[in-house]
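Notes follow once the structure below has been shown.
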Amino acid sequence: MAAAPSHPAGLPGSPGPGSPPPPGGLDLQSPPPLLPQIPAPGSGVSFHIQIGLTREFVLLPAASELAHVKQLACSIVDQKFPECGFYGLYDKILLFKHDPTSANLLQLVRSAADIQEGDLVEVVLSASATFEDFQIRPHALTVHSYRAPAFCDHCGEMLFGLVRQGLKCDGCGLNYHKRCAFSIPNNCSGARKRRLSSTSLASGHSVRLGSSESLPCTAEELSRSTTDLLPRRPPSSSSSSSSSSFYTGRPIELDKMLMSKVKVPHTFLIHSYTRPTVCQACKKLLKGLFRQGLQCKDCKFNCHKRCATRVPNDCLGEALINGDVPMEEAADYSEADKSSISDELEDSGVIPGSHSESALHASEEEEGEGHKAQSSLGYIPLMRVVQSVRHTTRKSSTTLREGWVVHYSNKDTLRKRHYWRLDCKCITLFQNNTTNRYYKEIPLSEILAVEPAQNFSLVPPGTNPHCFEIITANVTYFVGETPGGAPGGPSGQGTEAVRGWETAIRQALMPVILQDAPSAPGHTPHRQASLSISVSNSQIQENVDIATVYQIFPDEVLGSGQFGVVYGGKHRKTGRDVAVKVIDKLRFPTKQESQLRNEVAILQSLRHPGIVNLECMFETPEKVFVVMEKLHGDMLEMILSSEKGRLPERLTKFLITQILVALRHLHFKNIVHCDLKPENVLLASADPFPQVKLCDFGFARIIGEKSFRRSVVGTPAYLAPEVLLNQGYNRSLDMWSVGVIMYVSLSGTFPFNEDEDINDQIQNAAFMYPASPWSHISSGAIDLINNLLQVKMRKRYSVDKSLSHPWLQEYQTWLDLRELEGKMGERYITHESDDARWDQFVAERHGTPAEGDLGGACLPQDHEMQGLAERISIL
């Protein structure tokens, strides 16, 4: 659209008065060609609206005013020319009627009565339209769920969360955080709309007339066809019950003010990012652990160092803090809207009270029909949350070094030459470099030390001494041979080659340290000043090297969480398997370091069969190593690997009881876990009814019985509403998490639909418990879940009240728990006082325990339990 300074001008491609007719076009100086006479479907005036070379046949109701005609014209511009639309288009257009009998061909339409049947009305852009008007094009933002990692196009940071992570513009397709909504400039390009501009408004049943005409459509049809294409205002508090919620960018007045500001070059400073961020110039990820890129100190623009020279000089100065929205604009948003936009928690998961999203599957064109059917239910499927990503163990280790090596030992002084291959777990001595047959394996976990050549008593007379020694508990290996004055002797004997093997073995013994922190020249890599804290006997020893006590396997990644990576390991002397959490101090701030120390301090004070055992902690200037007992797997793995994607009631009762008993011990010591979820419930064995232990106390807090805390902790998918709403919370926070764990165990889905407020869903039991699978689950289980998922903390069940619930007080569950206690050799779940009660129960049942209704409830699950046991064994 081009503004006409002195006389009205047509919209794109429109010929003005007195201009020659375009080739093959229409001569507007002569009477227009006879238009097809299509009878109007009802009372009203039918006429053509022409914009450039495009005509649309519309039907105007008889009682309509000129404003209605202008709205139709704006709708056509949005549909046919989205790149030409701008803010305030309605006030900047004029309507002219073609009158071939008049000296002035175009007659200004001043009212709807001026339009007669069959007229041709030209839409013309007024000369009052300014350059700023063309630049202001508001976004039409809707809440969107992303199935792949996405980044905010305003701040460059990743959109975090399971579902509803951010906002997507219906016009240009750009993505934004909800918290960035009020800072987004109104610069929608309409790229997505432009793909639709070649279709007619009545595309479902239209026939093109001439080059650009279509069948008539009524005003209602035209409005409906363009509803989804027009930028919409955010909903007011009175319309909060609508099926969809929309956001717009910053106020138009602010955009006009910023356009008048002088744009200056950016002031870039090197910046370290704590969240994944993309360069806003090239849209590529800023890679690295720290100092990844440059950030403008005024407008916070992020880019690579190499892209800084290509960034235009368009800095608008210091960004407004909480000042982007005037009071009158903020008044249009409900309180729930404001809290959901300003709350940092929205990047981590589902938030009670946040905006809903209608027909999630309909907004994602790339999804298949199968997913659409699943999404129509609206329940979030159970998955491993982003904060605790599980990794599988690689079957084959990476070869670190290989080659021919000469060696002998204190058990056999005969010198041998084998092809050595070093990987992350062992040294394998092959017969040659082409066969799989090997002579010996030396596990790295059995190596106690690698020392320079010291013992020469076994060197045969007249032979060259060895270069270094590998010391294990039973055997000492003497490796290499030092040829006199020949640094590059035969293969496997050269001093340089053997020294390379010594260095490689030292690095393999503690490779996790050396991944990010190369040692200084002349300094032994893994010999660092360290502090060892033994939890079992509370001994603190200085200058203890973890490599002398444990072997860590870097290719056996057990998991990764908030504070670091968990590797498999082995105690060198006893051969006991352990799990080692390795944390790089340089990668997290002091606050998270204090959380780690908090976890260690809590685990030091806990000794319970239902809580993971912490052995010791090692600390170096660069890293922290937390050594714990290694378990078989986690509860989430058991749920996802089951045949139906959920657990039978009998097994769920067995596991939930153990979780509650462990929580009772924690709460007795005034400790609240704060991050309870299936990933943090570990299985001690592959048995179908395993012992479980709680782990990951990084978020745990010391909270008294009647005390409250306000700091935000935990994983949002399992957190209670009071935490997500920044209200005070107490130990009942863990009980909400138990309710969610119980729900996902029995159903395989999270209990909340993403489209409604949690409070509303809890009060609507029919919505929370759909027939599949809850029609096959007992009412007692549903009753316990309802009492755990109580929004009001005072109504939520405690640990003791949950353990006393009839659903858990079942004879078969008691038998399963007693069998587990018999295997463990310790009674810590059940109590002796219950024996008499269950003996009386058996006597009343005529000595046939678990018969009748109890036995009938358990028999159908035998097949499921057998299949689940097989899957756990495979895992």
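Glycine residues also receive a Cβ, built from the backbone N, Cα and C atoms like all the rest.
These features come from Swiss-Prot:
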ACT_SITE  ASP675  active site, proton acceptor
BINDING   LEU558, GLY559, SER560, GLY561, GLN562, PHE563, GLY564, VAL565, VAL566, LYS581  ATP binding site
DOMAIN    398-510  domain 'PH'
DOMAIN    552-808  domain 'Protein kinase'
MUTAGEN   SER707 to Ala  Strong decrease in catalytic activity; when associated with A-711
MUTAGEN   SER711 to Ala  Strong decrease in catalytic activity; when associated with A-707
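What Swiss-Prot annotates, mapped onto the structure for a quick look.
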| residue | record | Cβ neighbours (10 Å) |
| --- | --- | --- |
| LEU558 | ATP binding site | 20 |
| SER560 | ATP binding site | 16 |
| GLY564 | ATP binding site | 22 |
| VAL566 | ATP binding site | 23 |
| ASP675 | active site, proton acceptor | 26 |
Between LEU558 (ATP binding site) and ASP675 (active site, proton acceptor), the C-alpha gap once rounded to whole angstrom: 19
Cα separation, SER560 (ATP binding site) to ASP675 (active site, proton acceptor) (Å, whole number): 15
Stretch-averaged pLDDT - the domain 'PH' (398-510): 82
For the domain 'PH' (398-510), the number of residues DSSP places in helix, strand and coil: 18 helix, 42 strand, 53 coil
Helix, strand or coil at SER560 (ATP binding site) [DSSP, three-state]: strand
Where the residue listed as 'active site, proton acceptor' sits in the secondary structure, as DSSP reduces it to three classes: coil
